[in-house]
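Working notes, beginning with the structure itself.
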Amino acid sequence: MKEAGILFEELVSIMEKLRSPEGCEWDRKQTHESLKPYLIEECYELIEAIDEKNDDMMKEELGDVLLQVVFHAQIARERGAFTIEDVIRTLNEKLIRRHPHVFGDSPGYSYKQWEDIKAQEKGKKKSSRIGEINPLVPALSMARRIQENASQVGFDWKDPEGVYEKIEEELKELKEAKDPRELEEEFGDLLFSIVNLSRFLNVDPESALRKATRKFVERFKKMEELIEKDGLVLEELPIEKLDEYWEKAKGGDET
């Protein structure tokens, strides 16, 4: 742990140097706003490394995310807002405060206690147990979080069968929808129910959809290779022929 502290101090010093007049022009120009796309990108690259179970890649991407934390803290320090020490101190205090069953005299963990503590931190009256909608969080993840919050207070299906039935009901309503407004609403209800099912199956919907999309892209590229190998042009083939090549590409997945 002592070495980690030394290395972290070195990282902070490196960032200070990069932001100094003698440092890097690009780093000096960055602001909280200009760094937002990089923060999002690094987080998704870390998620990709986790999905691929690639430890070397995960190690590197965790470092890139940490860099973003140090970068923003340095910019804030220059503005006189807060320092990296403030960031760490605030985090430490929050972790201890939110785990009284570990660091205090509380007998055990409870969801209600967790929510009460969070409400006290925000200095306001208790908010709804269902949580708030964050427009910046991906829709699938937000739906999953809201459903988990509802489940914590007992508002949930007893088993997956109820969710399967709900999906069939929503699909039927989608087929019967007429105008664009109805279609959007019913499609949203169907997606919400599918995300609900993901909870019961212990499947992360974002990860599952990301993997399915990646699989589709890889198969499509394989199909393109097979078509080109046969001296044909993809755009000129009828759908029936494309389906044949698609099946061949799928077969290649299993080899």
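The backbone N, Cα and C atoms fix where each Cβ goes, glycine too.
Although substitutions are noted, the structure shown does not include any of them.
According to DSSP, Asp189 (ATP 1 binding site) is assigned to a helical segment. Here Swiss-Prot flags Gly162, Val163, Tyr164, Glu165, Lys166, Glu169, Glu182, Leu183, Glu184, Glu185, Asp189 as ATP 1 binding site, drawing on similarity to another entry.
Feature annotation from Swiss-Prot assigns Mg(2+) binding site to Glu169, Glu186, Asp189; the stated evidence is similarity to another entry. Counting only same-chain residues at least 6 apart in sequence, those with a Cβ under 8 Å from the Cβ of Asp189 (ATP 1 binding site) are Glu170, Glu173, Leu174.
Residue density at Glu218 (ATP 2 binding site): 13 other Cβ atoms are found within 10 A of its Cβ, drawing on all protein chains shown. Marked as ATP 2 binding site by Swiss-Prot: Lys215, Phe216, Val217, Glu218, Arg219, Trp246.
Mutagenesis annotation in Swiss-Prot: Glu41 to Gln, described as Reduces the NTPase activity to 10% of the wild-type activity; when associated with Q-42; the structure shown retains the original residue. Glu41 (mutagenesis position) carries a helical DSSP state (H, G or I). Within 10 Å of the C-beta atom of Glu41 (mutagenesis position) sit 12 other C-beta atoms, taking all shown protein chains into account.
According to Swiss-Prot, the mutagenesis experiment Glu42 to Gln carries the following note: Reduces the NTPase activity to 10% of the wild-type activity; when associated with Q-41. Counting only residues at least six positions away in the same chain, the Cβ atoms of Glu61, Asp64, Val65, Leu67, Gln68 sit under 8 Å from the Cβ of Glu42 (mutagenesis position).
All protein chains shown were included, and the count of other CB atoms within 10 Å of the CB of Glu45 (mutagenesis position) stands at 16. Quoted from Swiss-Prot for the published mutagenesis Glu45 to Gln: Reduces the NTPase activity to 10% of the wild-type activity.
Under its mutagenesis entries, Swiss-Prot includes Glu61 to Gln with the note: Reduces the NTPase activity to 10% of the wild-type activity. Other Cβ atoms within 10 Å of the Cβ of Glu61 (mutagenesis position), summed over all protein chains shown, number 20.
Among the mutagenesis results in Swiss-Prot, Arg97 to Ala has the note: Reduces the NTPase activity to 10% of the wild-type activity; when associated with A-98. The residue drawn here is the original one. Using a 10 Å radius centred on the Cβ of Arg97 (mutagenesis position) and all shown protein chains, the other Cβ atoms total 14.
As a published mutagenesis entry, Arg98 to Ala appears in Swiss-Prot alongside the note: Reduces the NTPase activity to 10% of the wild-type activity; when associated with A-97. Under the DSSP three-state reduction, Arg98 (mutagenesis position) is assigned to coil, being neither helix nor strand.
Quoted from Swiss-Prot, the note on the mutagenesis of Lys118 to Glu is: Reduces the NTPase activity to 10% of the wild-type activity.
Under its mutagenesis annotations, Swiss-Prot gives Glu173 to Ala the following note: Has little effects on the NTPase activity.
Here the residue is the original one, while Swiss-Prot reports the published mutagenesis Glu176 to Ala with the comment Has little effects on the NTPase activity. For Glu176 (mutagenesis position), no same-chain residue 6+ apart in sequence has a C-beta under 8 angstroms from its C-beta.
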Can you give me the Cα-Cα distance between Lys166 (ATP 1 binding site) and Lys215 (ATP 2 binding site) in Å, rounded to a whole number?
28
Could you give the Cα-Cα distance between Arg98 (mutagenesis position) and Glu218 (ATP 2 binding site), in whole Å?
44
Report, in whole Å, the straight Cα-to-Cα distance of Arg97 (mutagenesis position) from Phe216 (ATP 2 binding site).
45
Cβ packing number for Lys166 (ATP 1 binding site), 10 Å threshold:
18
Other Cβ atoms within 10 Å is the metric here; tell me which of the binding-site residues Phe216, Trp246 scores highest.
Trp246
Under 8 Å by Cβ from Tyr164 (ATP 1 binding site), counting only residues of that chain that are 6 or more apart:
Leu197
